[in-house]
Amino acid sequence: MANALASATCERCKGGFAPAEKIVNSNGELYHEQCFVCAQCFQQFPEGLFYEFEGRKYCEHDFQMLFAPCCHQCGEFIIGRVIKAMNNSWHPECFRCDLCQEVLADIGFVKNAGRHLCRPCHNREKARGLGKYICQKCHAIIDEQPLIFKNDPYHPDHFNCANCGKELTADARELKGELYCLPCHDKMGVPICGACRRPIEGRVVNAMGKQWHVEHFVCAKCEKPFLGHRHYERKGLAYCETHYNQLFGDVCFHCNRVIEGDVVSALNKAWCVNCFACSTCNTKLTLKNKFVEFDMKPVCKKCYEKFPLELKKRLKKLAETLGRK
């Protein structure tokens, strides 16, 4: 061994080694301690850690600066496994679906409008563009009529009737968390909607002596569902508050709401008691107070007296003209 070291030379400086000198052995290559340094910065390796590239050794910092790619997502250097995709480099944990953030490194991805998406998200985006549903079981596009179960779309043939076991179609019905073919469902005494005449599987609205799907109990004028809000009945039809009063009731000129209770009729308009006030100072008025009309709104006597003389003359003349008609 002594003879071998006597003839050995440093891999870097090609010099020999003193008998008691500390020698660094790296994969069979021998170095003086001061010669075992980074090929770029010529500093010793922190804690002996180095990276080798094309026969040269580098400290971690210089190896990253010279050779390690930067992650397109986080901007950090990538040491270890590199994902090459979309003309960029990524850490495996940084390469994620642009929509759901699922890690794509081991499951693959699909390019979609410049985005990298997992296959389920790609299918959903494709279906949205085609105006179609995505099956929530197999994640494929549903080309035919979907079966809606617990508010999610499915291929009907993924399910069987809970009663007779028959493979289901899009006409299947949900009842208490179970799916039934239409014949079995209709035998169970399910309420029928007064609008569409089809069975009601979920919430039932009881109104006007009938039962309705929530979305089918609507205003006869605007056809918007009431969704639990108050409705008004007239000759067998239901109306929302706004259209009932537009058609049959009084709407306050000031707040544009239905007048509940007493109505103040003034200036050829209807007002809520609390809304009938001076349009200048907001003092509450009654029909017993003196007021004048200005810009189709009431003005109290005190505010009227503050008007310019010329304006008061014109208002008085206008009132006299209207009074003669």
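Along the chain as shown, residues are numbered 1 onward.
Placement of Cβ uses the backbone N, Cα and C atoms for every residue, glycine included.
In this structure the noted substitutions are not present, so the sites keep their original residues.
The annotation domain 'LIM zinc-binding 2' is assigned in Swiss-Prot to 71-121.
For the domain 'LIM zinc-binding 3' (135-184), the model gives a mean pLDDT of 89. The feature domain 'LIM zinc-binding 3' is assigned by Swiss-Prot to 135-184, with sequence analysis given as support.
Per Swiss-Prot, the feature domain 'LIM zinc-binding 4' maps to 193-243; the stated evidence is sequence analysis.
Feature annotation from Swiss-Prot assigns domain 'LIM zinc-binding 5' to 252-303.
Under the three-state DSSP scheme, GLN40 (mutagenesis position) falls in the coil class. Of all Cβ atoms in the shown protein chains, 15 besides its own fall within 10 Å of the Cβ of GLN40 (mutagenesis position). Under mutagenesis, Swiss-Prot gives GLN40 to Ala with this note: Loss of interaction with ILK and loss of localization to focal adhesions.
For the mutagenesis of PHE42 to Ala, Swiss-Prot gives this note: Loss of interaction with ILK and loss of localization to focal adhesions. The structure shown keeps the original residue. A 10 Å cutoff on Cβ-Cβ distances gives PHE42 (mutagenesis position) a total of 10 other Cβ atoms nearby, all chains included.
Here the residue is the original one, while Swiss-Prot reports the published mutagenesis ARG56 to Ala with the comment Alters interaction with ILK. Over all protein chains present, the Cβ of ARG56 (mutagenesis position) has 13 other Cβ atoms lying within 10 Å.
Quoted from Swiss-Prot, the note on the mutagenesis of HIS61 to Asp is: Alters interaction with ILK. For HIS61 (mutagenesis position), the same-chain residues 6+ apart in sequence whose C-beta sits under 8 angstroms from its C-beta are CYS41. Under DSSP, HIS61 (mutagenesis position) is assigned to a helix (H, G or I) in the three-state scheme.
Around the Cβ of ASP62 (mutagenesis position), 18 further Cβ atoms fall within 10 Å across all displayed protein chains. Experimental mutagenesis at this site is recorded by Swiss-Prot as ASP62 to Ala, annotated: Alters interaction with ILK.
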Alpha-carbon distance [ASP62 (mutagenesis position); GLN40 (mutagenesis position)] in Å: 7
PHE42 (mutagenesis position) and ASP62 (mutagenesis position), distance between Cα atoms, whole Å: 10
